[in-house]
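Okay, so here's the structure we're looking at.
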Amino acid sequence: MNDDRETPPKRKPGEDDTLFDIDFLDDTTSHSGSRSKVTNSHANANYIPPSHVLPEETIDLDADDDNIENDVHENLFMSNNHDDQTSWNANRFDSDAYQPQSLRAVKPPGLFARFGNGLKNAFTFKRKKGPESFEMNHYNAVTNNELDDNYLDSRNKFNIKILFNRYILRKNVGDAEGNGEPRVIHINDSLANSSFGYSDNHISTTKYNFATFLPKFLFQEFSKYANLFFLCTSAIQQVPHVSPTNRYTTIGTLLVVLIVSAMKECIEDIKRANSDKELNNSTAEIFSEAHDDFVEKRWIDIRVGDIIRVKSEEPIPADTIILSSSEPEGLCYIETANLDGETNLKIKQSRVETAKFIDVKTLKNMNGKVVSEQPNSSLYTYEGTMTLNDRQIPLSPDQMILRGATLRNTAWIFGLVIFTGHETKLLRNATATPIKRTAVEKIINRQIIALFTVLIVLILISSIGNVIMSTADAKHLSYLYLEGTNKAGLFFKDFLTFWILFSNLVPISLFVTVELIKYYQAFMIGSDLDLYYEKTDTPTVVRTSSLVEELGQIEYIFSDKTGTLTRNIMEFKSCSIAGHCYIDKIPEDKTATVEDGIEVGYRKFDDLKKKLNDPSDEDSPIINDFLTLLATCHTVIPEFQSDGSIKYQAASPDEGALVQGGADLGYKFIIRKPNSVTVLLEETGEEKEYQLLNICEFNSTRKRMSAIFRFPDGSIKLFCKGADTVILERLDDEANQYVEATMRHLEDYASEGLRTLCLAMRDISEGEYEEWNSIYNEAATTLDNRAEKLDEAANLIEKNLILIGATAIEDKLQDGVPETIHTLQEAGIKIWVLTGDRQETAINIGMSCRLLSEDMNLLIINEETRDDTERNLLEKINALNEHQLSTHDMNTLALVIDGKSLGFALEPELEDYLLTVAKLCKAVICCRVSPLQKALVVKMVKRKSSSLLLAIGDGANDVSMIQAAHVGVGISGMEGMQAARSADIAVGQFKFLKKLLLVHGSWSYQRISVAILYSFYKNTALYMTQFWYVFANAFSGQSIMESWTMSFYNLFFTVWPPFVIGVFDQFVSSRLLERYPQLYKLGQKGQFFSVYIFWGWIINGFFHSAIVFIGTILIYRYGFALNMHGELADHWSWGVTVYTTSVIIVLGKAALVTNQWTKFTLIAIPGSLLFWLIFFPIYASIFPHANISREYYGVVKHTYGSGVFWLTLIVLPIFALVRDFLWKYYKRMYEPETYHVIQEMQKYNISDSRPHVQQFQNAIRKVRQVQRMKKQRGFAFSQAEEGGQEKIVRMYDTTQKRGKYGELQDASANPFNDNNGLGSNDFESAEPFIENPFADGNQNSNRFSSSRDDISFDI
């Protein structure tokens, strides 16, 4: 298989298939016999041991069998015996030298390992007598089925390490990456397996648990500098005689903030936990020894060593070794799109020795064990050994089916669970749910530091001023006892006092307000019916609400293909036969016409059928050959359903679509036998059987597949299908008259993103075939370079072909994908598609979904070595630099890079080159990439640029990519929920990204930006008056306002305007945001939030605070503030005036920045002022008498009873806000932003003439595309490349009867049964041979014989 990803190591010639030559671990095996020794070179004379192996060491197998076995068990499972310098480890899996037969020595453990083992032993009970531990003895008891029921409880109760690993870390006690001792799994012995403490099948995607919530939550909250700042302030307030305010005001407010944040985090994590619970409670069928049958259990209850039954279309619940299946020789088909993104089905096959276990009775009698590698993250390797009846059977990736795969085209399989839960390879490739911080939050943290610097400056000015004033006026202020005061101590005390006094410049309610805003924004996103997918009853779910504003600033989208952009459903769309193009439904503008002697457009499939059935039509023989090729030249297996229909089992979805297309056109493939295929001609009811002589299989080098048939009339024909490039060069130069028309049709297909194949044939004489067949057979039996020699043999016969036509298959897209991608690109978002599929497939999808277009130049990087990749990248960079590309030119570039080249390009020395080329392209497609490479690509762009990234996928193979991006979006698909559970946002369809980003993203970013800026502004506007006041009170640290009133400012009186703006404000309507995607660039450019904008708001707050302080102090200092009784206002009355005026100004500012007034806006802005005006007299009347706030005693009559107070509340706010109003007027009238213009259009419902211009430009572009020379012809074909397809299809005889669930039912139909002499006439009377695995029943003992000549065995 031409694949850049990790593949399992191949065995060297001459290596034995067994994992051990001597079975140390089989408790049923006797070691008695002649005295023998095993050295570490016993298995293979060519084996070169690693440096740490001691070649001289041997084990005497006959000295003391029991002691030897105990020693091996001790080293293998417990690693406690380190008295000797070397501990033997049976079957240690070494990644450097794949020699599973060897017995290896490992280095003695280091200090830390010994310490860890000491702890383990300390918490494990020991026997009073003998060297063996309590645990070891119970292991021996387990192997002899003598374990009492209380053992597991006692073991887990006292082994702290196992308890911690199992219930806290949810992992196995073995090595984290599979480098430790191999695990032993006993078949049909759950008690023995339970003793090892293997992980259960529980999975969790939550951020917290009971043990980690508090530390993780506090770490997350106090990583926000504002919360850390107020924690310090709260501590300072507790120092006696320092705080000018109440000591509990800050800590009380901080606790409220933390409690609200904690509640929000808990609610979101509970949602994740519920989602996990839904998956964990999925059901599977587990073989029960107690019931002698399969019983339904939850996934979470599946344990290592369980035998499970999986039916067709069901997901695999855990990493499983296939034991048997309903198909011949234990074959099964699995879909791994959820794991690696590949669309073609994979073929897995059980070992022949286990394929006989096909019913409950045989499973019950299955005894043995598996020695398996430890859990690890490698998706493409596996090593293990199964021991059955003293025979050791090697296990490889061919028998391993991973969790996350789905069983297809196979009625059922039986499997042995090897890894569960977080030990499965799928979960090993997943990372812990990361804690992500938004770009806005990072800016806030930096600006808080800057604001803190300003705060320090203000504190220093005030503290130094107080020291100077105290020193200079000490003699005049003798009553203050300032003489002899320690200046350093005074400075330090003043520093702390002013810290507390000015600390509210940083809004303490900022983050809780923002968190609540984001929570409700997330709720509104989830409530949007436009983002609800009715077909699967799936709403959009925001799992991490703290990231919603990131949706408005995305510059790159990294998307999976299969299941995200496409449905993974292939449909036969059109075909070209004899120069004519046929399609089922013809678009109005595509009807076939003749222009300049050339037929343009499509004909209907009905016309094709008419021509086929008209013997006088010259195209009839060609159409017959074309449809016969579709029905015969493939590796598909037909399967009759209960309703009489046929379901085609196809490893390649393309082949399935082609065969189905042929059936729809009247040539129905109905029977496959080992040496023939049968086709039903529906028009006449005639069945034609074609003898299958040879199959020349598809691979990525050949790009074609051929089959040779003997027709019913005795003639021999070769059918060939493949890429246009390879078919054209093999055509007969004289007998091909349809080439030009066919190529023209291929170009039309490619422009529509359809997957194309060329079809050709030739007649072969008997003599030529016999001569070639001898060459082919010789190549098929050679041991060296067999694949290359088979390809050479195929080349000899695949010549002088006659082109008969071409096919077009549509890889059906998800709804709305092309329109969504086009709109997102108009919004300035670059889209990268990362897929495990082949290059041709990826390019075709790029064309069909409008990621690529005909006028784009493809920059293809498909190299085999690092040096070639570097050279290719540098050549492209130099070429692009020479042309001095404009923006328009860059919009015509697309990069296509394959997985192998990408692996080289991701190296530190080359990644800058890759990113340079990629940034110049409008679109990037990475094909044949592994899940790890997907994540590495995202991390590279994330690390090398300041852009915000979004990753979207639907499969488990996309989880790492999703978690690596700033925002991860998972599609709640039909095949699994792993991506959706691990994502920040779960959606039902890719098309929902359009509104999610353009509307909700833009709204969220603008709302959050204004809410944050406003929060800082309002605190600056009020609390800076405290700083101005120090110049009037001799730097004494006296506060203008009462303590609790200051705290209530953020909690009650100004909290609602930013909240309402953050939740309900709309700067542009959703309709216009979707209509003009260019508005999205406002977020990408940081138009609403930046350092410059932030300090503009802060300075505005300084300005407003100065106006309030100066205005009020002039009024009160000069005695203008008289109440109705002619009494002058006091200090606290002046403070209330300052406070109330500031509240009115900041509420007025909120009114100016509000874009859309709603009922909530009216409640929030005027309502907040009204709330304060009502609250103050109640508070000032009650609390002083309760001895809580005596400052406000009698203040109400000095304020509410003064006309100057009310006049001040009118004049000063107008004076302060007039500048803001004039600035807003100037910007809109003379320097309008883009969204200002759109707002005017929205307000006055002004129509836009630009659509007509755009339509004209699109028309011009289409004309130019037609006039251009087209090169893309759309070849794509998905097919597994492991080889062996011919062998597989020759195993099948679909005339054999099958039961309800697809199992073989007749002795003559069993591929393992000896020939019992039943002829075709006896077939119906044959007695049932294989028991229905879904029902109990008796079965006679029978002898099986594999279709492999060299293997036979008994039940």
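Note: Cβ is positioned from N, Cα and C throughout, glycine not excepted.
Copied from Swiss-Prot, the annotated features are:
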type	residues	note
ACT_SITE	D560	active site, 4-aspartylphosphate intermediate
BINDING	D560, T562, D954, D958	Mg(2+) binding site
BINDING	560-562, E655, F698, S700, K703, K721, 755-756, 835-837, R928, K934, 957-958	ATP binding site
MUTAGEN	G341 to L	Reduces interaction with CDC50. Sensitive to cold
MUTAGEN	E342 to Q	Loss of activity. Does not appear to reduce interaction with CDC50. Sensitive to cold
MUTAGEN	Y380 to F	Increases ATPase activity
MUTAGEN	N445 to S	No sensitivity to papuamide B (phosphatidylserine-binding cytotoxin) or cold. No sensitivity to papuamide B; when associated with 237-G--A-238 or K-473
MUTAGEN	D473 to K	Sensitive to papuamide B (phosphatidylserine-binding cytotoxin); the effect is suppressed when associated with S-445
MUTAGEN	F511 to Y or L	Sensitive to papuamide B (phosphatidylserine-binding cytotoxin)
MUTAGEN	F511 to L	Sensitive to duramycin (phosphatidylethanolamine-binding cytotoxin). Decreases ATPase activity
MUTAGEN	F511 to Y	Normal ATPase activity. No sensitivity to cold
MUTAGEN	D560 to N or E	Sensitive to cold. Reduces interaction with CDC50. Decreases protein level
MUTAGEN	D560 to N	Loss of activity. Sensitive to cinnamycin (phosphatidylethanolamine-binding cytotoxin)
MUTAGEN	R1228 to A	Abolishes ATPase activity and leads to cold sensitivity
MUTAGEN	Y1235 to A	Abolishes ATPase activity and leads to cold sensitivity
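Sequence features, as recorded in Swiss-Prot, placed on the structure.
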| residue | record | Cβ contacts under 8 Å, 6 or more apart |
| --- | --- | --- |
| N445 | mutagenesis position | K224, Y225 |
| F511 | mutagenesis position | E221, K224, A226, N227, V257, S261 |
| R1228 | mutagenesis position | H1236 |
| Y1235 | mutagenesis position | F1067, V1068, L1079, L1082 |
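In this structure, T756 (ATP binding site) is part of a beta strand by DSSP. When the C-alpha distances from D954 (Mg(2+) binding site) to the recorded positions D560, E655, T756 are tabulated, the minimum falls on D560. Reported as a whole number, the C-alpha separation between D958 (Mg(2+) binding site) and D560 (mutagenesis position) equals 7 Å. Cα distances from E655 (ATP binding site) to the recorded positions E342, Y380, D560, T562 are smallest for E342. Distance from the CA of T756 (ATP binding site) to the CA of Y380 (mutagenesis position) is 30 Å. Sorted by the number of other CB atoms within 10 A, the recorded positions E342, D560, E655, D837, D954 start with E342, the lowest.
The distance from the Cα of N957 (ATP binding site) to the Cα of D560 (mutagenesis position) comes to 9 Å. E342 (mutagenesis position) has its Cα within 10 Å of the Cα of these binding-site residues: T562, D837, taken from T562, K703, T756, D837. Ranked by how many other Cβ atoms sit within 10 Å of their Cβ, the binding-site residues T562, K703, T756, N957, D958 place K703 at the bottom. Looking at T562 (Mg(2+) binding site) and T756 (ATP binding site), their Cα atoms lie 18 Å from each other. Here D560 (mutagenesis position) is positioned 22 angstrom away from T756 (ATP binding site), judged by their C-alpha atoms. If you draw a 10 Å sphere around the CB of Y380 (mutagenesis position), it holds 15 other CB atoms from the protein chains shown. Mapped onto three states, the DSSP output places F511 (mutagenesis position) in helix. Between the CA atoms of K703 (ATP binding site) and D560 (mutagenesis position) there is a gap of 25 Å, rounded to the nearest whole number. A strand conformation is recorded for T562 (Mg(2+) binding site) in the three-state DSSP classification. Between the CA atoms of D837 (ATP binding site) and D560 (mutagenesis position) there is a gap of 10 Å.
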